[in-house]
Amino acid sequence: MPMSQPAAPPVLTVRYEGSERTFAAGHDVVVGRDLRADVRVAHPLISRAHLLLRFDQGRWVAIDNGSLNGLYLNNRRVPVVDIYDAQRVHIGNPDGPALDFEVGRHRGSAGRPPQTTSIRLPNLSAGAWPTDGPPQTGTLGSGQLQQLPPATTRIPAAPPSGPQPRYPTGGQQLWPPSGPQRAPQIYRPPTAAPPPAGARGGTEAGNLATSMMKILRPGRLTGELPPGAVRIGRANDNDIVIPEVLASRHHATLVPTPGGTEIRDNRSINGTFVNGARVDAALLHDGDVVTIGNIDLVFADGTLARREENLLETRVGGLDVRGVTWTIDGDKTLLDGISLTARPGMLTAVIGPSGAGKSTLARLVAGYTHPTDGTVTFEGHNVHAEYASLRSRIGMVPQDDVVHGQLTVKHALMYAAELRLPPDTTKDDRTQVVARVLEELEMSKHIDTRVDKLSGGQRKRASVALELLTGPSLLILDEPTSGLDPALDRQVMTMLRQLADAGRVVLVVTHSLTYLDVCDQVLLLAPGGKTAFCGPPTQIGPVMGTTNWADIFSTVADDPDAAKARYLARTGPTPPPPPVEQPAELGDPAHTSLFRQFSTIARRQLRLIVSDRGYFVFLALLPFIMGALSMSVPGDVGFGFPNPMGDAPNEPGQILVLLNVGAVFMGTALTIRDLIGERAIFRREQAVGLSTTAYLIAKVCVYTVLAVVQSAIVTVIVLVGKGGPTQGAVALSKPDLELFVDVAVTCVASAMLGLALSAIAKSNEQIMPLLVVAVMSQLVFSGGMIPVTGRVPLDQMSWVTPARWGFAASAATVDLIKLVPGPLTPKDSHWHHTASAWWFDMAMLVALSVIYVGFVRWKIRLKAC
């Protein structure tokens, strides 16, 4: 009789606000506000590691992890709760966030904190894949989760004695637990059976929004790969799986060769970097740092392992600004020997009077400009020498909102996710990332709200959400509270505090001084970029002698050199700045294919037009209005021969003038406000990978279609009301079709002119004057109302306007010279009723369109810093 197998421990399913996670026994489950928690509860009453769930002595228990606001059962605060099926507990207060438990019935995959192990690359001479064995478990370092009693210890009814586990403060990472002397390790949970296909979605263990790195169980090699090759990527069929939003599904391959281990990039979108340089293939040597997305892996002794954030050379993953000086024009110093250290979890405010270089420092730290002296390092990398590999780790939120106001929060973030995430991410992946980002920012309830209907603080959160899509670990904000009232100011600063508490380095440039107490440190700059103070906000009063900011700013502004001297006297002389490394090429931002970007921008542009109801109604009515105006021309012959002695001797010419001016006005009005209206948005998207070419082509195509539709409406109205051309077509088969082409191409060329004017404009206030000048000048240069042929310089100036060639093409189509002979019609060779004249007019319209688009492409190009 076969022996019965012991029953497997029951799994635990945790439900919170509609989300569901399932965990297997054997590992503590962390519930808290921290982004790295297994069950994240984004609530101000919840501690970073609030609650521990553990399977012990045949049952699941919930343990209060020394939280400030406690664990509640039946309205009573308790230290420990025995969990049973269908039980509910509250955390934070008796009416706080509710957790519902289900024990033993869920069949999906089980999430858990990962264990640690190294992956040793197989020896090429072996020629075979190594046999699977039990994963090696890394040792626990001090100050980490090992302080909790082991899982085999019975949980007492009273609060557990001794120190309880907490997430480390500062720069320590939640997992893997590590000590300063331990070799770098790679994360991999124990092998588990794959879940059913239908159960995968609800139990995903990784937090894509914060780019937590977990290496999952090894899979089998597929495809034709050399013996011993190791595949790296986001998909579960890789040997090393990185659930990192910037990693491609099959990102890179490690291949043993006679010369050593080689890493080969699999044409990934965001690239593979070795020691900060992007490579297609490279031989690895001990100590080489391989960067994939936001993850650093170290190659040592034939082993690929994650780089430890707490090693000395990596500066605990923080930001180090050392002796940074920036001088322009040879002798004008904007930043003067600034030094600053910010660890993960720290919120740093940069303040100072106008002209102190606050925004300049932010741009320099973000890598947009490089220092004259000194260095900026982040997570062990020189920002300016290795910028290409760090670009995705740095999120920059400019002062202007970078979210389209006409879109809902969901649509804005989904389009941004399409542009920023690798092309092999599915819609479900992007939806999950967006949902988690909004949850972190407490914006989930506003997901279907139009951005322009949000409050100022909520709009700033939406701008921050765009940056969090790719999981940056350094977030820089320039004047996020500008123009906000005190209540919204507090909301924004509280949000920044929470973002820092999640383990990021947050640097905020601000003029608002009311809520600096939420910051960990304050950097006060004097004019000329000189440091006047750097330290906790509680020390400002004792050090500066007053807490009156007006007096402080006045003092440092009156004598910046003295302010810096007093600072150095307090802190001691700063060490000499390290030598400046040669700035590397910025490299092209990682971007998806042109077609994918084109598709995304085109779909977004259409939604923007339709969502702006007032603008959309105006565009829809405009062709009907212009068509009706054309009907106001007196006479009843249309494009026939008018009576020279009648009331309308130039009826055909007047109809063409109104058609031509209507086409010019429709096209220019269609696009003139487009580029200036989203310039800040485009600049940020361009910096993170949006192709200027794809962006411009998408807009050209969308507006071309709209211009053609508008032209069709106008032309049909005129043809119905006045009749079609009577002299036959000169180039196309039908004169009515040819007249439509005349109007449509003129409208399209005018739309391209509108884009050019929008690229030139400095502000939205300049749009209306530019539109008026453009339309009125082309009314003159068309030649239909005021003769320009042979008149210097009107004739020459008219050659660069669409109206000149649009009117000439339509005049050639209807044979205006024949219909209205004599002094009313100038002898213009471009109006002749011949195919050569018509094709020349069309060619000029197309050429002008290309010139306008080329100018716009040059104007909005990505400029090197």
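Heads up, the Cβ atoms here are built off N, Cα and C, so glycines get one too.
No noted substitution is present; original residues retained.
Keep in mind that what you see is a predicted model, and the values were worked out from it rather than measured.
Annotation comment: Swiss-Prot describes 29-78 as domain 'FHA 1'.
According to DSSP, ARG33 (mutagenesis position) is assigned to coil rather than to any helix or strand. For the mutagenesis of ARG33 to Ala, Swiss-Prot gives this note: Strong decrease in phosphorylation. The structure shown keeps the original residue.
Among the mutagenesis experiments that Swiss-Prot reports, SER47 to Ala is described with the note: Strong decrease in phosphorylation. Lack of interaction with PknF. Attenuates growth in macrophages.
Around the Cβ of ASN69 (mutagenesis position), a 10 Å sphere holds 17 further Cβ atoms from the protein chains shown. The secondary structure of ASN69 (mutagenesis position), as reduced to three states from DSSP, is coil rather than helix or strand. ASN69 to Ala appears in Swiss-Prot as a mutagenesis experiment; the accompanying note says: Strong decrease in phosphorylation.
What Swiss-Prot says about the mutagenesis result for THR152 to Ala is this: Lack of phosphorylation. Attenuates growth in macrophages and in mice; when associated with A-210.
THR210 to Ala appears in Swiss-Prot as a mutagenesis experiment; the accompanying note says: Lack of phosphorylation. Attenuates growth in macrophages and in mice; when associated with A-152.
The domain 'FHA 2' feature in Swiss-Prot is assigned to 230-279.
Under mutagenesis, Swiss-Prot gives ARG234 to Ala with this note: Strong decrease in phosphorylation. Cβ contacts within 10 Å of ARG234 (mutagenesis position), excluding its own Cβ and spanning all protein chains shown: 25.
The annotation that Swiss-Prot gives for the mutagenesis experiment SER248 to Ala reads: Strong decrease in phosphorylation. Decreases interaction with PknF. Within 10 Å of the C-beta atom of SER248 (mutagenesis position) sit 26 other C-beta atoms, taking all shown protein chains into account.
Here Swiss-Prot flags 319-552 as domain 'ABC transporter'.
Counting only residues at least six positions away in the same chain, the Cβ atoms of TRP326, LEU334, LEU335, LEU525, PRO527, GLY528, GLY529 sit under 8 Å from the Cβ of GLY357 (ATP binding site). Taken from Swiss-Prot, the feature ATP binding site covers GLY352, PRO353, SER354, GLY355, ALA356, GLY357, LYS358, SER359, and the record attributes it to sequence analysis.
Quoted from Swiss-Prot, the note on the mutagenesis of GLU479 to Gln is: Loss of ATPase activity. Every protein chain shown contributes to the tally, and the Cβ of GLU479 (mutagenesis position) ends up with 19 other Cβ atoms within 10 Å.
In the structure shown, across all protein chains, GLY352 is the one of the binding-site residues GLY352, PRO353, GLY355 with the greatest number of other Cβ atoms within 10 Å. Residues of the domain 'FHA 2' (230-279) grouped by DSSP class, helix first, strand second and coil last, total 0 helix, 24 strand, 26 coil. Of all the recorded positions listed (SER47, SER354, SER359), SER354 has the fewest other CB atoms within 10 A of its CB. Each residue contributes its Cα atom, and for GLY355 (ATP binding site) and SER248 (mutagenesis position) these two points are 43 Å apart. For the pair LYS358 (ATP binding site) and GLU479 (mutagenesis position), the C-alpha distance works out to 10 angstrom.
The most crowded of the recorded positions listed here (ARG33, ALA356, LYS358) is ALA356, judged by how many other CB atoms sit within 10 Å of its own CB.
Taking ARG33, SER47, ASN69, ARG234, GLU479 as the mutagenesis positions under consideration, the smallest Cα distance to GLY352 (ATP binding site) is found for GLU479. Distance noted between the C-alpha atoms of SER359 (ATP binding site) and ARG234 (mutagenesis position) is 36 Å. The ATP site is defined by GLY352, PRO353, SER354, GLY355, ALA356, GLY357, LYS358, SER359, and by the 8 Å test on Cβ atoms against their centroid, the other residues of the chain that qualify are THR360, LEU525, PRO527, GLY529. Under the three-state DSSP scheme, GLY352 (ATP binding site) falls in the coil class.
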